[in-house]
Amino acid sequence: MGSLDTNPTAFSAFPAGEGETFQPLNADDVRSYLHKAVDFISDYYKSVESMPVLPNVKPGYLQDELRASPPTYSAPFDVTMKELRSSVVPGMTHWASPNFFAFFPSTNSAAAIAGDLIASAMNTVGFTWQASPAATEMEVLALDWLAQMLNLPTSFMNRTGEGRGTGGGVILGTTSEAMLVTLVAARDAALRRSGSDGVAGLHRLAVYAADQTHSTFFKACRLAGFDPANIRSIPTGAETDYGLDPARLLEAMQADADAGLVPTYVCATVGTTSSNAVDPVGAVADVAARFAAWVHVDAAYAGSACICPEFRHHLDGVERVDSISMSPHKWLMTCLDCTCLYVRDTHRLTGSLETNPEYLKNHASDSGEVTDLKDMQVGVGRRFRGLKLWMVMRTYGVAKLQEHIRSDVAMAKVFEDLVRGDDRFEVVVPRNFALVCFRIRAGAGAAAATEEDADEANRELMERLNKTGKAYVAHTVVGGRFVLRFAVGSSLQEEHHVRSAWELIKKTTTEMMN
């Protein structure tokens with residue numbers, strides 16, 4: 001086993017300063033280190049387009065290149081930065097690359113980076129209002145701004161024109177957390193409603209989602225203690241463009257109720273990961289209301305598009321759901337991690353998650369006039385996430401953010417038209433936002449004579465494309481068929497990147513088919 005080398009000669013190149021006091025926040029060092037870090041970031045964004053999107057490294061490569069044990073003695077920061085450049089960057093998958101089309105984007109911006117940097121420097125831990133009033137109030141303000149941009153009902157806002165509302169929001173790390181905390185709240189409400197003593201009735205609770213729902217939902221259900229046998233995955237098909245069919249949902253919920261189970265929670269998705277399908281929010285809410293089940297809307301990706309009036313209809317009926325989450329870190333120029341969860345009645349959430357140890361008690365919390373965000377999440381500690389979201393909205397404004405969304409959608413439309421213009425390919429599902437699902441169609445050539453052959457041809461096309469380093473695309477399975485996903489939205493992408501990727505796809509396909 002490896003061990004810490006305490007021999008000073010092993011690190012003779014990095015001598016420790018004799019008699020120097022350790023000052024990790026020395027003002028001169030902070031300025032020097034951050035200047036170098038900012039220069040690195042700026043250079044990275046200038047050069048990332050020329051880097052292979054996918055790295056050519058093997059598992060364990062980094063331990064072979066860097067020290068297996070931590071150094072005993074100090075090293076100049078320049079040495080640390082040199083190792084970052086020489087060893088870490090070559091092993092990165094470059095999500096910031098304009099040639100990255102594989103997954104939903106992790107967008108970023110100068111304002112978000114600055115906000116995240118400042119929040120990290122302040123390093124506040126705003127678990128209660130008193131622990132950092134500005135951190136809590138900034139988060140509340142940013143969430144209410146975003147709620148207005150999304151035209152959410154005031155019932156989801158922390159503050160209304162009449163003062164503090166009954167609803168509100170919290171910024172979490174991921175959609176997984178948003179689903180987990182709302183599942184816990186729904187679970188507890190259903191247990192109370194069914195007259196169960198504690199968790200004794202947990203085995204009777206049932207939850208529902210379409211088979212296109214993100215896997216994180218099914219994971220969160222297990223974490224919340226739901227019996228896997230009662231987690232319903234409702235089949236979808238081409239007849240509903242792979243969105244959840246309210247009639248099938250009603251059938252499943254009614255069958256469970258008739259069997260003595262308690263329908264507890266329904267997850268509707270606006271913009272599924274596989275194909276960008278949209279579940280009909282209003283109709284789903286109407287079905288769930290028959291059983292007093294909690295309805296959550298997962299709009300992690302496509303929720304950002306709903307700041308544009310032309311996409312807002314995808315949230316119609318949201319006033320009848322219990323919670324909704326969306327992730328600005330996907331498509332709203334705000335770096336990871338930033339998932340915004342809104343609930344119509346915060347008391348239902350805090351009732352399940354509240355903790356009040358003696359050492360956290362204070363007059364502000366006891367007054368009921370403030371929000372203690374620790375009571376809307378799993379943990380207690382939390383980052384100052386609201387700052388970067390506020391800085392993005394304050395710096396760019398609604399119009400620029402809408403322009404960003406519309407530009408990505410327009411570029412996706414360009415790609416969709418290019419695909420439709422080549423009879424070797426087909427667009428598999430309607431393009432609702434900025435994701436195009438396409439494939440080499442069966443019958444396009446000898447290498448794709450049957451549907452099964454076409455599946456293999458598409459798999460080979462994806463692998464060949466990704467090996468070039470010039471583009472990165474991913475796949476999914478829709479209707480039993482292997483499909484390529486082309487997701488537009490990287491912050492540095494322009495139309496010429498989309499067209500270049502298409503030329504590479506055409507060229508590679510021609511080489512394969514011949």
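Keep in mind that glycine also has a Cβ here, set from the backbone N, Cα and C atoms.
Although substitutions are noted, the structure shown does not include any of them.
There are 5 other CB atoms within 10 A of the CB of Tyr359 (active site, proton donor), with all protein chains counted. In three-state terms derived from DSSP, Tyr359 (active site, proton donor) belongs to a helical segment. Among the features that Swiss-Prot reports, active site, proton donor is placed at Tyr359, with the record citing experimental evidence.
The annotation serotonin binding site is assigned in Swiss-Prot to Phe104, His214 on the grounds of experimental evidence. Under the three-state DSSP scheme, Phe104 (serotonin binding site) falls in the coil class.
Thr273 (pyridoxal 5'-phosphate binding site) falls outside any helix or strand according to DSSP and counts as coil. Summarising the annotation, Swiss-Prot assigns pyridoxal 5'-phosphate binding site to Thr175, Ser176, Thr273, Val380, Gly381.
In three-state terms derived from DSSP, His214 (mutagenesis position) belongs to neither a helical nor a strand segment and is classed as coil. Here the residue is the original one, but Swiss-Prot notes a mutagenesis experiment at this spot, His214 to Tyr: Abolishes enzymatic activity.
Look at Ala300 (mutagenesis position): DSSP puts it in coil. According to Swiss-Prot, the experimentally introduced change Ala300 to Gly is described as follows: Reduces enzymatic activity 7-fold.
Swiss-Prot documents Glu358 to Ala as a published mutagenesis change and attaches the note Slightly decreases enzymatic activity. For Glu358 (mutagenesis position), the number of other Cβ atoms no farther than 10 Å from its own Cβ, over all displayed protein chains, is 5.
In the shown protein chains, 16 other C-beta atoms lie within 10 A of the C-beta of Val380 (mutagenesis position). The note that Swiss-Prot attaches to the published mutagenesis Val380 to Ala is: Reduces enzymatic activity 5-fold.
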* To the nearest whole angstrom, what is the C-alpha distance linking His214 (mutagenesis position) and Gly381 (pyridoxal 5'-phosphate binding site)? -> 27
* To do: Using a 10 angstroms cut-off on Cβ to Cβ distances, just flag whichever of Phe104, Thr175, Ser176, His214, Gly381 is the loneliest among these recorded positions.
  => Gly381
* Sorry to bug you, but what's the C-alpha spacing from Thr175 (pyridoxal 5'-phosphate binding site) to Glu358 (mutagenesis position), rounded to the closest Å? => 31
* Asked: Given the recorded positions Thr273, Ala300, Tyr359, Val380, which one's Cα is the least distant from that of Phe104 (serotonin binding site)?
  -> Thr273
* **Integer Å distance between the CA atoms belonging to Thr273 (pyridoxal 5'-phosphate binding site) and Val380 (mutagenesis position)** => 30
* **Val380 (mutagenesis position) in three-state DSSP notation** => coil
* Asked: In which DSSP state, out of helix, strand and coil, do we find Ser176 (pyridoxal 5'-phosphate binding site)?
  -> helix
* Structure fact -> With neighbours defined as other CB atoms within 10 A, the best-packed of the recorded positions Thr273, Ala300 is Ala300
